[in-house]
Amino acid sequence: MSGVSEPLSRVKLGTLRRPEGPAEPMVVVPVDVEKEDVRILKVCFYSNSFNPGKNFKLVKCTVQTEIREIITSILLSGRIGPNIRLAECYGLRLKHMKSDEIHWLHPQMTVGEVQDKYECLHVEAEWRYDLQIRYLPEDFMESLKEDRTTLLYFYQQLRNDYMQRYASKVSEGMALQLGCLELRRFFKDMPHNALDKKSNFELLEKEVGLDLFFPKQMQENLKPKQFRKMIQQTFQQYASLREEECVMKFFNTLAGFANIDQETYRCELIQGWNITVDLVIGPKGIRQLTSQDAKPTCLAEFKQIRSIRCLPLEEGQAVLQLGIEGAPQALSIKTSSLAEAENMADLIDGYCRLQGEHQGSLIIHPRKDGEKRNSLPQIPMLNLEARRSHLSESCSIESDIYAEIPDETLRRPGGPQYGIAREDVVLNRILGEGFFGEVYEGVYTNHKGEKINVAVKTCKKDCTLDNKEKFMSEAVIMKNLDHPHIVKLIGIIEEEPTWIIMELYPYGELGHYLERNKNSLKVLTLVLYSLQICKAMAYLESINCVHRDIAVRNILVASPECVKLGDFGLSRYIEDEDYYKASVTRLPIKWMSPESINFRRFTTASDVWMFAVCMWEILSFGKQPFFWLENKDVIGVLEKGDRLPKPDLCPPVLYTLMTRCWDYDPSDRPRFTELVCSLSDVYQMEKDIAMEQERNARYRTPKILEPTAFQEPPPKPSRPKYRPPPQTNLLAPKLQFQVPEGLCASSPTLTSPMEYPSPVNSLHTPPLHRHNVFKRHSMREEDFIQPSSREEAQQLWEAEKVKMRQILDKQQKQMVEDYQWLRQEEKSLDPMVYMNDKSPLTPEKEVGYLEFTGPPQKPPRLGAQSIQPTANLDRTDDLVYLNVMELVRAVLELKNELCQLPPEGYVVVVKNVGLTLRKLIGSVDDLLPSLPSSSRTEIEGTQKLLNKDLAELINKMRLAQQNAVTSLSEECKRQMLTASHTLAVDAKNLLDAVDQAKVLANLAHPPAE
């Protein structure tokens, strides 16, 4: 390939034609450029070709090459089609394949800037450059008719988005229409009745595939014959359409379901207060949508925009400011991330170039430090007398030399006014006494004449100026807060005596409410309270505010289903630093994190610690944390690694979440946004459990007494084994899934050799078929004895009956002998050998037995975990033992079903394991008071270990879901199985610890003979 004669930056973006001759245009690379600065970008685009090699183009460029030069190079190459008239509609998208992270690249960006800003965030091979049509003319359907290449490219792009995002959501009728339109367009030369022939339709199914045209879900829901007939009938409606007509019909049909010519962003408009809206950006301008049923409201047209600016905020958020002609102030839009703001800025700037008269960019980039020093903000022009009055008011009482110059830019005249008249508030009874003064119940009459029940915090008259400022600091913070689970501030009276008026909640403090109603409150409600407070803390986290006093005494109950966080007396903003260092003041030591106790350092991470302690209070029905310790001893306990014990009713998953919040390293604690998601999952799980229990109680079926289930005799030791062909396994040769031998030894019916192969010979399991096990000889017709009379027939029937009774007696006797042999061998054999015995339960032939001379030799096990057999005790009414059995069954079910389940189905089997573990720990907690105190430490430690095992299993499950479509899928599944096996082993260890404690307490009994 050779370069064009002049740089592509000089080529006008008008009608682009492919140059004459075989040469293909490329970005010009100067001769003196070093090799390190030269790059080859692989840019993908859409086409009709099934050949992946024709759907991308390699572009050679340098780090100084601009994105618009790369776009122009592809359009000039003719790879997507000839005679492109609407080159301004195209843009370049950078997409991360694993996380779906998207960055729209501005035409003026250079390759080096893209590399430094975006590509360095992930591995280079995980990024993909896509050529997309992003900016559409106002009447795009008519405009695209003049540019056939752009029309077909936009159709391919839109159809690709439809198959990936909308195909499974539209109705069957619409999916059928859109699929037949593509079928007609794709096979434009096919006769209208071609699909009526069965051979043609089968050729379409086998050679091309219906997945290219119709969603897979639709094909699975319909019968093949019915689906074929529907396609034939619908295709007849579009058989006479030409290619362009099919495209236009596709646009019009899909437009009834999705917006094909605009992009929608969920963001907040900053207009004195924040309004959450859907911002719609398309050819008609920038519009806002407050609800799905409402009509969009126009905020600005692209011709009115004069500047675009992106400003980063804390916690990854950003503000997009649009300077609009004739508007007194910029339109400010708050987004969840800087990348989203930049994508919106590129979209708006592209439409301004397309519809405006200028070709330049309206985006104003942040200035460098040197530029900032050369430009100072304008001095505010205030009235001289006003400035003098401010200076006189701000003078210090003790000095006439220093004065504070007020910052006029911080004044917000448009904000809500919280000053109210004292005569509008009537005080009633005293609710309690705080650090600064009494708290009263009262009634406030607003300007509309409405009476509102309020709580009034008062400040003592003899309070010092410093304490008064601390008292008022709570109101200063609360007036900026607006959240459904944060106490609402009504107003402030700053004159002496100072009052802070807040909403009154009739149920009072959460701590007292929990104590009064602990017999009626359910775990589901307690988890709901924790979730609501977590949402409030996530809101405080988003505005860089630390609370520093999260406890049930500072939470008010608005209703039995709603709580609100209050008491912001210790709250502080952390704007300049990421932490707040407290001065000498009274602090809640038993709720605080180690770094807060040691260094008076308060961050969002320390609030996470306190929130977990508050959750512990809620699940303990208002008990004070570390009530058995004095304040001075708390830090020593925390430094040793001890934490608050699990409350009795606390779900294991929730306690695991608490322990994560109590990590000594603040950086390892989860953020509140993550905790909201985790608590939502726990709440949904508890809700499902409650609904299931209610359903079982409502529709409980009567118990039916059934006879004891017949169990087949266990395999005898002398039966020979065979070696069939190897059996494939999800675990692969690298990972062997082991069932604890002790569990199998103490419960032979837990797992049968036929169903769960052991790791020793799981690759050599004999195929066991029911028709082979219970095989009997057939008889010819002449073998039957023909009775000559009715009496003879009766005698033959009696003889057959006696014979069958003898056979049954013999089998029953053998079964008793086999059972006695099994109980004897359990004591001498290694339990794993019994579990791994793969001999069939009943051989095909009862001959050829080898003489039994002793127990079979234990096969070698490399790297297996040594597990002692479980104690041989009486397991009647032993709930711990039964729950351990259930847990192992749940783990085995996970192991067997993991390879068949889709990624979203992993949650079901893991949830089953979690629920079973919860029952196990609950049964241990019920038994714990009757066990010796010397054994409780080991049992509680094993319980904590099981909670950590479950958390690890959940983490591995999420990892497996994230990598379901990558090459790491099998490895993640193996890690998930390893975590589940560890959980089963630790459950067996818990059973052993409980058995030992029961023996010490004389609660264990040998099994009855």
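Just so it is clear, glycine is given a Cβ too, placed from its N, Cα and C backbone atoms.
Copied from Swiss-Prot, the annotated features are:
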DOMAIN    39-359  domain 'FERM'
MUTAGEN   Tyr402 to Phe  Abolishes autophosphorylation. Abolishes interaction with SRC
DOMAIN    425-683  domain 'Protein kinase'
BINDING   431-439, Lys457, 503-509  ATP binding site
MUTAGEN   Lys457 to Ala  Abolishes kinase activity
ACT_SITE  Asp549  active site, proton acceptor
MUTAGEN   Pro859 to Ala  Loss of interaction with NPHP1
MUTAGEN   Tyr881 to Phe  Loss of phosphorylation site. Strongly reduced interaction with GRB2
Please report how many Å separate the Cα atom of Gly508 (ATP binding site) from that of Lys457 (mutagenesis position), as a whole number.
15
If you measure from the Cα of Gly437 (ATP binding site), which of the recorded positions Lys457, Asp549, Tyr881 is the nearest?
Lys457
Candidate recorded positions Leu431, Lys457, Tyr505, Tyr881, pick with smallest Cα gap to the residue listed as 'active site, proton acceptor':
Lys457
Length of the line joining the Cα atoms of Lys457 (mutagenesis position) and Leu431 (ATP binding site), in Å:
10
Nearest-integer angstrom distance between the alpha carbons (Cα) of Leu431 (ATP binding site) and Tyr881 (mutagenesis position):
51
Rank the binding-site residues Gly437, Gly508 by the number of other Cβ atoms within 10 Å of each Cβ and report the first-ranked residue.
Gly437
Spatial neighbours, same chain, of Tyr505 (ATP binding site) - Cβ under 8 Å, 6+ residues apart:
Val487, Leu556, Val557, Ala558, Lys564
State the count of C-beta atoms found within 10 angstroms of the C-beta of Lys457 (mutagenesis position), not counting that atom itself.
21
Within 10 angstroms of the C-beta of the residue listed as 'active site, proton acceptor', what count of other C-beta atoms is obtained when all protein chains are considered?
21
Work out the three-state DSSP category of Gly437 (ATP binding site).
coil
Around Leu431 (ATP binding site), how many other C-beta atoms are within 10 angstroms of its C-beta?
17
Tyr881 (mutagenesis position), number of other Cβ atoms within 10 Å:
23
